[in-house]
Amino acid sequence: MTTGGLVDENDGAAMRPLRHTLSQLRLHELLVEVQDRVEQIVEGRDRLDGLVEAMLVVTAGLDLEATLRAIVHSATSLVDARYGAMEVHDRQHRVLHFVYEGIDEETVRRIGHLPKGLGVIGLLIEDPKPLRLDDVSAHPASIGFPPYHPPMRTFLGVPVRVRDESFGTLYLTDKTNGQPFSDDDEVLVQALAAAAGIAVANARLYQQAKARQSWIEATRDIATELLSGTEPATVFRLVAAEALKLTAADAALVAVPVDEDMPAADVGELLVIETVGSAVASIVGRTIPVAGAVLREVFVNGIPRRVDRVDLEGLDELADAGPALLLPLRARGTVAGVVVVLSQGGPGAFTDEQLEMMAAFADQAALAWQLATSQRRMRELDVLTDRDRIARDLHDHVIQRLFAIGLALQGAVPHERNPEVQQRLSDVVDDLQDVIQEIRTTIYDLHGASQGITRLRQRIDAAVAQFADSGLRTSVQFVGPLSVVDSALADQAEAVVREAVSNAVRHAKASTLTVRVKVDDDLCIEVTDNGRGLPDEFTGSGLTNLRQRAEQAGGEFTLASVPGASGTVLRWSAPLSQ
């Protein structure tokens, strides 16, 4: 209160405590603001430290699966998210890998399948830009969640790039404090995604280097087997096994023309000669028509293909089989056959890199096969040439000299007066005649050795062809030097094949049958059919005859069911030298 322009001393005294109180309030607010700023600075420093630590973690490993899991775990920890996931896709935007965190295995099992790149996830794959949502279900691209999927609301998605190419996306949902993701969260995750891109690229390069090393080793093993003298036809199983291992697939098969010398354009069907994997165990000896568009492109045109579904005509067991690689065995202008690799995984089980690598592997295997086949034929030609030379030498030199010696001894007989000596000279002349006759027989055998191969082939083929009218689909394979099989054993072989095929037609009710004749230290005959299999008790004169023939020849006879499928395998063997 004032009096004559003067301030009342009592009023001044009352204002001083008020000013003091206001000053204290402003100081408290300032201290609180400073404390908040300090906390923000500390929090920012901690988050930066967390980002650096996360970058170090995700770039530390070279295993792709482990690297992806490290990225997801680091991202969820960095922004305090309840759920996290990362997908990796190929150039066709097919999801190849999907790792997740926050969902237990029981829930995953009940959901039944992983995301397929649809909805908001598909949007980020098609348009790789950061996306932050307060309610993911409200987005126009959202298609909802499958049954048993945990509810999710807030969402942050960031593309993972390498050299401006997006090959994956990092997803985070539901901060544990219930708040939406912030601008700072997005910046941090983008920084982590940049490091993740480098880490994934390094892991993929390492994976490709390991795969290429395995490819080199597999190619070397096959070439070594072939060039060491192993029968080329038997190495196809190694080709199928190595193809299975290189691709981590579930099954593989090799199919070749029945006549390897026939031009590819004239081949009507391929014979499945080797399989690896239980899913294809029952189709050995079956044939595949080349009429199908994909198979014809691969075999006739020599173009490797990757398909999401393969339908090989005539093989009902593989109807609508999953992803597959179809690889031509190309070598010097020809295609020796086809390797088919099958996976039970979904689309994208095989990558472009795998197709390229496996096509090169098949080419190298086919080239080694062709070289080995050429070497085998050259060796056979050398043997036949040597036999012709030996036959000529025996005829032109040895027989003539023996004949001259015989004439000389025969001329000396009348001049010898001792009857005992005359008899001994006559016996020697007779022995020389026997030797000459044996040599002539040997010459005939040497000249006929090359025809012997054809004769045995023709006899076996004729024994099988006898049942052509029964509707049985048959294939015959020959492995080894057939010329070393003598006539007696060839007779046995023909009888065994005839009896085995007859049993398959009359008793097994088979529709397909494969005969494999292999000559090594023994003559081995294997007849496989897809019939009813072995009965609980089986008897019959035919089987008894086969067993007796094996015993008389010093060999073995067995009859067993086809492992993992219907049908019977008959094996008969006998040593070459009796």
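Glycine too: its Cβ is placed from the backbone N, Cα and C atoms.
The annotation heme binding site is assigned in Swiss-Prot to His149. Its Cβ taken as reference, His149 (heme binding site) is surrounded by 14 other Cβ atoms within 10 Å in the chains shown. DSSP assigns His149 (heme binding site) to coil, not to a helix or a strand.
The domain 'GAF 1' annotation in Swiss-Prot covers 63-200. For the domain 'GAF 1' (63-200), the model's average pLDDT works out to 83.
What Swiss-Prot lists as domain 'GAF 2' is 231-369.
According to Swiss-Prot, the domain 'Histidine kinase' annotation covers 383-578, on the basis of sequence analysis.
Annotation of the published mutagenesis Glu87 to Ala in Swiss-Prot: No change in autophosphorylation when NO-bound, decreased autophosphorylation in deoxy or CO-bound state, slightly increased activity in O(2)-bound state; the original residue is retained in the structure shown.
Swiss-Prot documents Glu87 to Asp as a published mutagenesis change and attaches the note No change in autophosphorylation when NO-bound, loss of autophosphorylation in deoxy or CO-bound state. The number of other Cβ atoms within 10 Å of the Cβ belonging to Glu87 (mutagenesis position), over all protein chains shown, comes to 24. Annotation note: Glu87 (mutagenesis position) sits in a strand segment as assigned by DSSP.
Listed in Swiss-Prot as a mutagenesis experiment, His89 to Ala is described as follows: No autophosphorylation activity no matter the bound gaseous ligand, protein more easily oxidized to Fe(3+) state. Cβ neighbours within 10 Å of His89 (mutagenesis position), excluding its own Cβ and spanning all shown chains: 19.
Annotation of the mutagenesis experiment His89 to Arg in Swiss-Prot: Decreased autophosphorylation when CO- or NO-bound, none in the deoxy or O(2)-bound state, protein more easily oxidized to Fe(3+) state.
Under its mutagenesis entries, Swiss-Prot includes His139 to Ala with the note: No change in heme binding. Non-local neighbourhood of His139 (mutagenesis position): Val120, Leu133, Phe155, each in the same chain, at least six residues away, with C-beta under 8 Å from its C-beta.
Quoting Swiss-Prot on the mutagenesis of Tyr171 to Phe: No autophosphorylation when Fe(2+) protein is bound to CO or NO; no change in autophosphorylation of deoxy-protein. No change in auto-oxidation, slightly higher affinity for O(2) and CO. The Cβ of Tyr171 (mutagenesis position) has 26 other Cβ atoms within 10 Å, all protein chains considered.
Other Cβ atoms within 10 Å of the Cβ of Arg204 (mutagenesis position), summed over all protein chains shown, number 18. Record note (Swiss-Prot) on the mutagenesis of Arg204 to Ala: No autophosphorylation activity no matter the bound gaseous ligand.
Looking at Swiss-Prot, the entry for mutagenesis of His395 to Gln says: No autophosphorylation. Isolated kinase core binds ATP.
In Swiss-Prot, a mutagenesis experiment is listed as Arg440 to Cys, annotated with the note Can form a disulfide bond; when associated with C-537. Loss of autophosphorylation; when associated with C-524 or C-524 and C-537.
What Swiss-Prot says about the mutagenesis result for Asn503 to Asp is this: No autophosphorylation. Just so you know, the Cβ of Asn503 (mutagenesis position) picks up 22 other Cβ atoms within 10 Å once every protein chain is counted. Secondary structure at Asn503 (mutagenesis position), taken from DSSP and collapsed to helix, strand or coil, is helix.
Quoted from Swiss-Prot, the note attached to the mutagenesis of Cys524 to Ser states: Isolated kinase core no longer forms dimers, autophosphorylation unaffected. Decreased autophosphorylation; when associated with C-537. Loss of autophosphorylation; when associated with C-440 or C-440 and C-537. Mapped onto three states, the DSSP output places Cys524 (mutagenesis position) in strand.
While the structure shown retains the original residue, Swiss-Prot records the mutagenesis experiment Glu537 to Cys with this note: Can form a disulfide bond; when associated with C-440. Decreased autophosphorylation; when associated with C-524. Loss of autophosphorylation; when associated with C-440 or C-440 and C-524.
Around Cys524 (mutagenesis position), the C-beta neighbours below 8 angstroms that are at least 6 residues distant in the chain are Arg516, Val517, Lys518, Arg571, Trp572, Ser573.
Here the candidates are the recorded positions His149, Arg204, Asn503. The one whose C-alpha lies nearest to that of Glu87 (mutagenesis position) is Arg204. Here Tyr171 (mutagenesis position) is positioned 15 angstrom away from His149 (heme binding site), judged by their C-alpha atoms. For the domain 'GAF 2' (231-369), the number of residues in each DSSP class (helix H, G, I; strand E, B; coil) is 53 helix, 39 strand, 47 coil.
Distance between Cα atoms for Tyr171 (mutagenesis position) and His89 (mutagenesis position): 14 Å, as a whole number. DSSP labels the residues of the domain 'GAF 1' (63-200) in these numbers: 52 helix, 38 strand, 48 coil.
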